[in-house]
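Participant: Take a look at the following structure, please.
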Amino acid sequence: MDVLYSLSKTLKDARDKIVEGTLYSNVSDLIQQFNQMIITMNGNEFQTGGIGNLPIRNWNFNFGLLGTTLLNLDANYVETARNTIDYFVDFVDNVCMDEMVRESQRNGIAPQSDSLRKLSAIKFKRINFDNSSEYIENWNLQNRRQRTGFTFHKPNIFPYSASFTLNRSQPAHDNLMGTMWLNAGSEIQVAGFDYSCAINAPANIQQFEHIVPLRRVLTTATITLLPDAERFSFPRVINSADGATTWFFNPVILRPNNVEVEFLLNGQIINTYQARFGTIVARNFDTIRLSFQLMRPPNMTPAVAVLFPNAQPFEHHATVGLTLRIESAVCESVLADASETLLANVTSVRQEYAIPVGPVFPPGMNWTDLITNYSPSREDNLQRVFTVASIRSMLIK
């Protein structure tokens with residue numbers, strides 16, 4: 001894997017810097033590195049593809065070295081270099097695709113394609129070994145079963161979940177009380193509602209709670225907490241739990257009271273925040289517990305009192321909500337996030353070449369399915385294919 005990264009890094013630098021008019025002295029070190037790559041690869045044969053519709057391709061390396069010059073690189077020099085670069089880039093691209101479409105239930109962190117296994121031979125270590133990539137560094141750690149650490153921006157840690165619970169209901173669905181939520185990606189939005197605006201609740205206060213377990217532990221997380229849930233701020237028609245009917249939700253938004261967010265690890269509270277909004281942080285956690293209250297306004301102008309009458313019919317429904325968004329965090333496991341296109345890269349290649357469903361990943365690389373059942377086998381395979389996708393993205397956009 002590190003050899004593949006070193007190949008890709010060398011080729012990227014060569015493609016960017018070996019251009020007509022450049023002083024040879026400015027790229028002499030790169031050209032020496034490039035020649036070392038050619039020397040190491042010459043005389044070797046590889047085969048890629050042969051799974052799904054990914055075609056079989058044979059690769060033979062027999063290239064001349066780039067020479068030295070006292071002056072600028074001319075058009076002939078650059079054209080010779082470009083022909084070699086293009087062949088190598090095509091080779092790396094096909095090795096990456098061949099690796100990204102394969103999976104294994106056992107030791108899925110190790111190379112699965114014949115071409116990448118061959119590149120793991122000791123003789124290829126002479127290709128300017130480079131371990132500067134976060135993905136390569138963590139792949140080496142995971143391969144030795146040592147602790148890894150990935151930094152993510154808006155990590156997709158929450159499987160998609162959109163539903164509701166009713167703490168008070170009737171067949172007519174005309175005086176409901178409960179919670180509804182939408183968890184997806186890096187964001188939780190939860191709303192508590194009471195059609196009667198807590199008229200019969202103790203002290204005219206309704207208490208709500210929303211608990212979200214994570215599939216992996218997050219550490220050093222920067223989080224945004226807001227006293228609102230905008231996705232539940234407009235009228236909608238909702239299917240009943242049994243699917244027999246529908247009910248109308250017409251929210252009027254109030255500010256939540258006594259808001260508390262707890263971050264827990266193995267059932268123990270690690271961080272707690274009360275009535276604090278904006279940016280907060282959490283050290284390490286595997287569960288988030290949100291609690292908040294809906295309080296009936298003790299004093300109301302006539303216009304507000306019309307919205308919240310003391311008896312039915314309740315045409316407007318008092319609602320309070322919270323939004324929690326994980327902006328950045330560290331995780332030992334690889335995740336899809338907002339700053340990378342690795343999941344899309346892997347998925348698009350598997351779709352383009354009609355790769356059959358294997359023993360590890362769900363059909364279509366469905367992320368909700370994958371993260372909901374994030375087994376050690378899936379974790380190993382996903383880290384490997386994401387590492388390869390990160391290497392491919394250096395050359396192929």
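Every residue gets a Cβ built from N, Cα and C, even glycine.
Swiss-Prot feature annotations, pasted as is:
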type	residues	note
BINDING	His153	Zn(2+) binding site
BINDING	Asn266, Asp286	Ca(2+) binding site
VARIANT	Thr10 to Ser	In strain: Isolate temperature-sensitive mutant G
VARIANT	Asp13 to His	In strain: Isolate temperature-sensitive mutant G
VARIANT	Ala121 to Gly	In strain: Isolate temperature-sensitive mutant G
Participant: What does the structure give for the C-alpha distance between Asp286 (Ca(2+) binding site) and Thr10 (variant position)? Integer Å is fine.
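Facilitator: Given the Cα positions, Asp286 (Ca(2+) binding site) is 40 Å from Thr10 (variant position).
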Participant: To the nearest whole angstrom, state the Cα distance for the pair Ala121 (variant position) and Thr10 (variant position).
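Facilitator: Cα-Cα, rounded: 19 Å.
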Participant: Between Asp13 (variant position) and His153 (Zn(2+) binding site), find the distance joining the two CA atoms and give it rounded to the nearest Å.
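Facilitator: A Cα-Cα distance of 27 Å.
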Participant: If you draw a 10 Å sphere on the Cβ of Asp286 (Ca(2+) binding site), how many other Cβ atoms land inside?
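Facilitator: I count 16 other Cβ atoms within 10 Å of it.
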Participant: Near His153 (Zn(2+) binding site), how many other Cβ atoms are within 10 Å of its Cβ?
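Facilitator: Looking across every protein chain shown, the total is 14.
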Participant: To see if you understand the setup: which same-chain residues, six or more apart in sequence, place their Cβ under 8 Å from that of Asn266 (Ca(2+) binding site)?
Facilitator: Asp286
Participant: Roughly how many angstrom lie between the C-alpha atoms of Thr10 (variant position) and His153 (Zn(2+) binding site)?
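Facilitator: One finds 28 Å between the Cα atoms of these residues.
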Participant: Secondary structure at Asp13 (variant position) (DSSP, helix/strand/coil)?
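Facilitator: SS state of Asp13 (variant position) = helix.
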Participant: Given the variant positions Thr10, Ala121, which one's Cβ is surrounded by the fewest other Cβ atoms within 10 Å?
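Facilitator: Relative to the other variant positions in Thr10, Ala121, Ala121 has the fewest Cβ atoms within 10 Å.
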